[in-house]
Amino acid sequence: MSSPTSPTSSPGRHHWSNSKDGMPPEYTNQDPNSDQADNENSDAKAHQPQHSPQHSTENQGHTGTSDTSSLEMELSKLHPESKQRQLPHSPEHERSRSPIASVVSYRSHMTLEDENQIFNAEMAVRGSQSLQRRPTGRSVRGSMRRLSSHRSKSMRTSKSKKSGDYERTAENEEAAQEAENHLDNFGVVTFGTEAPIKAPDHPVTIFGRIFKFIQQRSFYLRSLIYIIPLGVLLLIPVFIGRFYHPQPPYRDELGHEYERHLHVGGVDLMWMAIWWEIIWLSIWAARYAAKVIPYFFAFFVSFISNNVTKWRCMAVALEFPITLFLWMLAVYVSFLPIMTRRHIGDYGVPDHVRVKLPWQQSANNVLITLFITSIMNLVEKVLMQLIAMSLHRREYESRILYNKFAINELARLYGYARQRSFDFKDAIHRAQADVFKFADHQHGKKRAAAARVAQNALNKTTYKAISAFNFATDMVNKVAGEITNREVEKSSSPKSVVLHLLKTTRGCQSLARCLFEALVNPENPDLVLDDFIPVYTDETGEVDNATLEACYSIFDRDLNGDITCEEIELACVEIGKERKSISASLRDLNDSISKLDGICMFIVAVITLFIFLYLIARNFSGVLTSAGTTLLGLSWLFSGSAQELLSSIIFVFVKHPYDVGDRVDVMINGTVTSAMVKEISIMSTEFRLLTGKVIQAPNSLLNTLWILNMRRSDGIADPVTVNLKFGTTLQQIEQLRIKIIDFLKEEKRDYKPDLLTEVTDLPDLYSMSLCVVFFHKYNFQDEVLRMRRRNMFMCALMTYMQELDIVSPIFNSPGKSKDSPMYVNFNNGSMEGVKLSGGNDGGGTENHRDSTVGGGILKNPKAYPYREPTPPGSSDSDTASVSKKRVDFSLGTRHLMPAFDDVADIGSKRLGRDSLPDAVIENAGTEAMRREAEERRRAEEEEYERSQQESSSNEENENASRTSGARFSFSSKASRLSARPSARTVPPLQHISIQDLREPNENNTSKSARL
């Protein structure tokens, strides 16, 4: 909702000076710019929404009104009067203001909807979402928005779907948390190549419920639940083989007795069962080892790398491949020693002969194949992680660093604003407590008193449990942060509120207006750098200038020195969109890498098959020849698909010309198509056209096209070509340039103060094509802003051309103007009474021919922009002297030549970590990045100190040379020759100073005489 603007204010600027008696506008939901605002002011005051969980109805009676009034009183007592600039208390203002609006700053740009958005975010981060999902637990903001009847009906009729909505909301929260982890752990991309086994959302059978219950437990408890039952079952054959002997002992020829053992495939049953037990326990031992390996790996990597977190996260992502490798290693190593050393003879007696039975040889070949497969799988996963990390570092590291820094600074500013203007902590607790006083109404019917009391008690218990859980979570995070030396955000921290507000465009605008309201000076309509100093001043009074300037540059993109409320809104919206774009890009990148991983796994499976055939086949060469012949014969079938796949892989992972959310211009068949990147996959890309249509294009085709990425572009030049009348004077063109440049300087927030004009063509001496090139300060990523800026320029251009009487070439046609009359030739003779404009002597025709055809534009007095028309009676010499004055035929482009030198842009790199300020890296970077920034700053400081010392020593030497030079002088001949280099050695006591060389010869002579 826009704020009222004064008639003298520029468009898009927030002013409140048009209100009566210099007072700010009243807080209503009406648009201040609408014509009906004054007429409906009284109705808006009468229907002002209150802070209550439901609208007042006749069924609620006097209780709801009293509770709402008490809630308003509680909300109005949040801050002392010394910390706020409240509006004057009057009955009219009291009726028009909400309880939260009463504590808003004096020059408020915030509306009631903005306050609702912030209050909504504060409620959400404090764990009240579970109460909001319940019909009786609606928050205070529900009534403030006056829900429509359709929404109220849908909420009443959806009670049977609450459980399903809860599950979907939980899934969305998990997805949001995963995206948050992707943004936090930059430098590492974890892709889900091994999806965990998930239980159904709504299990029907008892076994499904049990499995879901087990899957929801922690890993260690879940592993014990799985290990113990099956491990105990596998111990049964071990005890049977050890203690149970159904047959009598065997006696050999010498009379020795041997116990007969049960055997399976010639191997003792006990040892066979032990090997089965090893198979089961080794998989969990490998899983536990994979959990511990990242910490040991990080310890050893810390000796050679500073970025330990990245490699530890990589080892965590490789948990499943490492588990598979260790498991197959244990199974393969334990198979042959157990099977060959525990052989049972023909009579069931161990013969202690190491014999490899045929089935054991075949099983060993299978285990070898699986072990090699696990090795190839681990190597393939490591390569995929390295590719993902390299692509992530190249494309997203700088964007994530800058976005995290911007969010951290927004959180700092919001924390300052919350302490300064409106702290909702007490209001939220009271509001949540008052919410429980209202009973739920189902289809307009009241529940029984006992049910209402029970429901209120349940809600209170739930609220207390949530508060206790949040408190316990904050305490655990605090202890964990002290142990790990890391700062952990609280559940109700300003950053959590900022992240919640950045999810929607409306929340971004509310956050921006809140920050502007808290920082702006009452005497200045805009923000300046000094307004941010209280936020970045520590307890000792020192100001963090580096972080302050970096934060100020987030909002002051045009570098004009001040920040308007609109600029903060655009910056916050851009930060929110950038965060969503990065999350979507990382998600699509993970999907693409997962598909590439699937392709590589198919290749690994083919290699595994050939290895297995090599181990079991007697004639492997024949099998390989047959397979090669078949593959060659079917090459025509999948050759095109293989080529398309290779082109797509190169396009996505090597070229990577765009990311999700980028606006691109693709040239297809000579036609430029503008679209927004919606989704990127390994084989195709989905675009959303500006018309709303969604199209899909294969990456193999896009690999051969020209693609213009608007987001990666800087300020863009926008040419406009206009056709003017032939004979348009240079004075008119110069005046047009001056007016347009003044317009660009006035609108310096959107345009650069540079203008290029070029006469491109003079077709048939009938018209003149003038190309006007102006420069935007931003790119064309936002189509709405591009249209707005171009419309402003086009309207200004049209207005100035109309003021200067610059017309279309159609006015050169006969009869269109007085300068180009239309002559009519009658075959029957001339018309009587018609007199030519040149007179009877025909001199007028000759003069007209001389002034237009013979003289041309250079002899036309109007063509000279810097001279007055030649007065009558002046001599030809005066006219010739005036005609010798220079005319700027470059149309103002001469002074712009050095400014548009494109040589410096050739070979320049994109925005990387080196181009980011140190404050951004220290605030949002990893520990390794912070150390690099500190080392770089330390090196710069040492270099600066060294240069200062050298400069001071040079000054001392120069002063010494001047002092010694005053005692010695040379003759005029020597002074003239002293400027040339000499091969002779200078005496040690003679010093030549520049001051001596610049003195006149007579001074040198007098000095030498005195010496």
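Including glycine, each Cβ sits where the backbone N, Cα and C put it.
For the domain 'EF-hand' (543-578), the residues of the chain that approach it from at least six positions outside its boundaries are 3, 12-14, 109, 399, 403, 405-407, 409-410, 412-413, 502-505, 507-509, 511-513, 515-516, 525-529, 532-533, 535-537, 661, 748-750, 777-778, 785, 917-920, 923, judged by C-beta separation under 8 angstroms. Taken from Swiss-Prot, the feature domain 'EF-hand' applies to 543-578.
One entry in Swiss-Prot concerns the mutagenesis experiment ASP544 to Ala. Its note says: Viability decreases in a calcium-dependent manner; when associated with A-549; A-556; A-558; A-562; A-566; A-567; A-569; A-574 and A-578. According to DSSP, ASP544 (mutagenesis position) sits in a coil region rather than a helix or strand. With a cut-off of 8 Å between CB atoms and residues at least 6 apart in sequence, the same chain places TYR536, ASP538, ALA919 near ASP544 (mutagenesis position), listed in sequence order.
Listed in Swiss-Prot as a mutagenesis experiment, GLU549 to Ala is described as follows: Viability decreases in a calcium-dependent manner; when associated with A-544; A-556; A-558; A-562; A-566; A-567; A-569; A-574 and A-578. According to DSSP, GLU549 (mutagenesis position) sits within a helical segment. The number of other CB atoms found within 10 A of the CB of GLU549 (mutagenesis position), across every protein chain shown, is 15.
For ASP556 to Ala, Swiss-Prot lists a mutagenesis experiment annotated as follows: Viability decreases in a calcium-dependent manner; when associated with A-544; A-549; A-558; A-562; A-566; A-567; A-569; A-574 and A-578. Within the same chain, residues at least 6 positions away in sequence whose Cβ sits under 8 Å from that of ASP556 (mutagenesis position) are ASP562, ILE563, GLU567.
Here Swiss-Prot notes a mutagenesis experiment, ASP558 to Ala, with the remark: Viability decreases in a calcium-dependent manner; when associated with A-544; A-549; A-556; A-562; A-566; A-567; A-569; A-574 and A-578. When other Cβ atoms within 10 Å of the Cβ of ASP558 (mutagenesis position) are tallied across all protein chains shown, the result is 17.
Annotation of the mutagenesis experiment ASP562 to Ala in Swiss-Prot: Viability decreases in a calcium-dependent manner; when associated with A-544; A-549; A-556; A-558; A-566; A-567; A-569; A-574 and A-578. Secondary structure at ASP562 (mutagenesis position), as computed by DSSP, is coil.
Annotation of the mutagenesis experiment GLU566 to Ala in Swiss-Prot: Viability decreases in a calcium-dependent manner; when associated with A-544; A-549; A-556; A-558; A-562; A-567; A-569; A-574 and A-578. Every protein chain shown contributes to the tally, and the Cβ of GLU566 (mutagenesis position) ends up with 19 other Cβ atoms within 10 Å.
Reduced to three states, the DSSP call for GLU567 (mutagenesis position) is helix. Annotation of the published mutagenesis GLU567 to Ala in Swiss-Prot: Viability decreases in a calcium-dependent manner; when associated with A-544; A-549; A-556; A-558; A-562; A-566; A-569; A-574 and A-578; the original residue is retained in the structure shown.
Among the mutagenesis experiments that Swiss-Prot reports, GLU574 to Ala is described with the note: Viability decreases in a calcium-dependent manner; when associated with A-544; A-549; A-556; A-558; A-562; A-566; A-567; A-569 and A-578. Neighbour density for GLU574 (mutagenesis position): within 10 A of its CB lie 18 other CB atoms from the protein chains shown.
For the mutagenesis experiment GLU578 to Ala, the note given by Swiss-Prot reads: Viability decreases in a calcium-dependent manner; when associated with A-544; A-549; A-556; A-558; A-562; A-566; A-567; A-569 and A-574. According to DSSP, GLU578 (mutagenesis position) sits within a helical segment.
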Taking only the Cα atoms, work out how far GLU578 (mutagenesis position) lies from GLU566 (mutagenesis position), in Å, as a whole number.
18
Pop the Cα-Cα gap between ASP558 (mutagenesis position) and GLU566 (mutagenesis position) into the table, whole Å please.
13
Which site among ASP562, GLU567, GLU578 has the most other CB atoms no more than 10 Å from its CB, taking these as mutagenesis positions?
GLU567
Between the Cα atoms of GLU574 (mutagenesis position) and GLU549 (mutagenesis position), what distance do you get, rounded to the nearest Å?
19
Translate the DSSP assignment of ASP556 (mutagenesis position) into the three-state scheme.
coil
